[in-house]
Amino acid sequence: MSDKILIVDDEHEIADLVELYLKNENYTVFKYYTAKEALECIDKSEIDLAILDIMLPGTSGLTICQKIRDKHTYPIIMLTGKDTEVDKITGLTIGADDYITKPFRPLELIARVKAQLRRYKKFSGVKEQNENVIVHSGLVINVNTHECYLNEKQLSLTPTEFSILRILCENKGNVVSSELLFHEIWGDEYFSKSNNTITVHIRHLREKMNDTIDNPKYIKTVWGVGYKIEK
């Protein structure tokens, strides 16, 4: 069964072009030009990945992203017409997993789609039974079910946040560099990410875990090196 991709962009030429390239890769595509149509699709259809334009008339792509994150954990890629840190950081902060700036190469977008889907599937249930649960100081990560609990309360994490936390816990006691996190999460399809990308995801993780940068209980910053979770 082919993966189902949602594409929302009011620029018909871009949406149609992305649809063409996705279908050439045998994906099932739900294409919409308005937020209203997209929100109806989200409520009634099974989606594996969403591609959302930030600048939509009426309801923005950021609002759609937030509504998706209220119920779903599948990857979200944001399309932005502005190459600014504010747009990118805002998207990542509210739950997006990746972004790409217009104009973009269709093949680059397809590569990112494949990378996000591969990572999401990998971390959603491929470990052996005796390796699928990570437990540490009140934190429980189930790799198979893609669920995370802190002090018996479930955390709502994006796929990228889940991956970062899993990697840090699997390497607890050791410093994990931003470069290694980049490689583990985005793989060979990593292109030109901002240096702030991992920082934003870490900050969002800390907020959800009620952790602080000054006196962290879980995620510690080792300045100039990376991040670690103490044993």
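Note that Cβ sites are derived from N, Cα and C of the backbone, with glycine treated the same way.
Annotation comment: Swiss-Prot describes 4-117 as domain 'Response regulatory', evidence class sequence analysis. For the domain 'Response regulatory' (4-117), the predicted model reports an average pLDDT of 90.
Counting only same-chain residues six or more apart in sequence, the Cβ atoms lying under 8 angstroms from the Cβ of ASP53 (mutagenesis position) belong to VAL8, ASP9, ASP10, GLU11, ILE14, GLY61, MET78, LEU79, THR80. Secondary structure from DSSP puts ASP53 (mutagenesis position) in a beta strand. Looking at Swiss-Prot, you'll find the mutagenesis ASP53 to Ala noted as follows: Abolishes phosphorylation by histidine kinase VanS or by acetyl phosphate.
Summarised by DSSP class, the composition of the domain 'Response regulatory' (4-117) is 55 helix, 24 strand, 35 coil.
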